[in-house]
Amino acid sequence: IVFRAAQKRSDIEIVAINDLLDADYMAYMLKYDSTHGRFDGTVEVKDGHLIVNGKKIRVTAERDPANLKWDEVGVDVVAEATGIFLTDETARKHITAGAKKVVLTGPSKDNTPMFVKGANFDKYAGQDIVSNASCTTNCLAPLAKVINDNFGIIEGLMTTVHATTATQKTVDGPSHKDWRGGRGASQNIIPSSTGAAKAVGKVLPELNGKLTGMAFRVPTPNVSVVDLTVRLEKPATYEQIKAAVKAAAEGEMKGVLGYTEDDVVSTDFNGEVCTSVFDAKAGIALNDNFVKLV
């Protein structure tokens, strides 16, 4: 997904990929995607390297990031997407190998600073290793910021109805740490834990301790939804809330936070470029201080 997104940007060039898969299989996985469709471009393998749209991409299969010699291909930023090197100490091996910056594509396992577009990018101070948090946090944080900035959040609960992930089982199987997580993904709605709501408190300190949440894993291949239920400090009608979110989506958060009043369903957001889209028709208000936002 990172690779496909980068192909649409003129200011990003992929120069190297490190994976334990061989280059032929990597080319196959890039060409064909059951969820996002076929790759719109040319993909071939030559002398162990990927050639994508005529551009050569170095392919390596190193287990230790320190051996990657990123400086040989002029790497500026490494997207650390293995899910393994999620601390400053382990991710710093990429810096040792010659990279200038490292972005962890999930939450870190230590105090590596976390940045979410639309929430706290203005706090970035040049750190060489950062976390981009989770997909759920990227969905929740921009909306939570708009609501808190305009109306104040006293407290809130979040539920994410989350699409199936690769760690789940196709049929029931052993899962010693998470018994429910071991049940068949295509057969069940599976309650699960998530740290996404609490992580919002790291990127928006003013909300620290005010939000928590949980997840339901559901049998859909892509697109998840966040249900945010909050108590407001400043009373507001649902129409006022919609207006505030729409203004942000068309203003300072354009391209990050979207807004729709259409009768949409999850597949309508397959390939959506905004990290969060407010579904104006799906939310409800019990009163002017207690609302559910989707």
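Cβ coordinates come from backbone N, Cα and C, glycine included.
Pulled from Swiss-Prot:
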ACT_SITE  CYS135  active site, nucleophile
BINDING   ASP19, ARG63, THR105  NAD(+) binding site
BINDING   SER134, CYS135, THR136, THR165, THR194, GLY195, ARG217  D-glyceraldehyde 3-phosphate binding site
VARIANT   ILE153 to Met  In strain: ATCC 35471
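Structure with Swiss-Prot features highlighted.
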residue	record	DSSP class
ASP19	NAD(+) binding site	coil
ARG63	NAD(+) binding site	coil
THR105	NAD(+) binding site	coil
SER134	D-glyceraldehyde 3-phosphate binding site	coil
ILE153	variant position	strand
THR165	D-glyceraldehyde 3-phosphate binding site	coil
GLY195	D-glyceraldehyde 3-phosphate binding site	coil
ARG217	D-glyceraldehyde 3-phosphate binding site	strand
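In this structure the alpha carbons, written CA, of ARG217 (D-glyceraldehyde 3-phosphate binding site) and the residue listed as 'active site, nucleophile' are 14 Å apart.
Across the residues annotated as binding NAD(+) (ASP19, ARG63, THR105), the two Cα atoms farthest apart lie 18 Å from each other. For the binding-site residues given as THR105, SER134, THR136, THR165, THR194, the lowest number of other CB atoms within 10 Å of the residue's CB is seen at THR165. Looking only at other Cβ atoms within 10 Å, the busiest spot among the recorded positions CYS135, ILE153 turns out to be ILE153. The D-glyceraldehyde 3-phosphate site, placed at the center of the C-beta atoms of SER134, CYS135, THR136, THR165, THR194, GLY195, ARG217, has further neighbours from the same chain whose C-beta lies within 8 angstroms: THR160, HIS162, ALA196, ALA215, SER224.
Distance between Cα atoms for ASP19 (NAD(+) binding site) and CYS135 (active site, nucleophile): 22 Å, as a whole number. Around the Cβ of GLY195 (D-glyceraldehyde 3-phosphate binding site), the same chain contributes PRO107, SER134, each under 8 angstroms and 6 or more positions distant in sequence. ASP19 (NAD(+) binding site) has a Cβ environment of 15 other Cβ atoms inside 10 Å. For ARG63 (NAD(+) binding site), other Cβ atoms within 10 Å of its Cβ number 9.
Nearest Cα neighbour of the residue listed as 'active site, nucleophile' among the listed recorded positions (ARG63, THR105, ILE153): THR105. In this structure the C-alpha atoms belonging to THR105 (NAD(+) binding site) and THR194 (D-glyceraldehyde 3-phosphate binding site) are separated by 16 Å.
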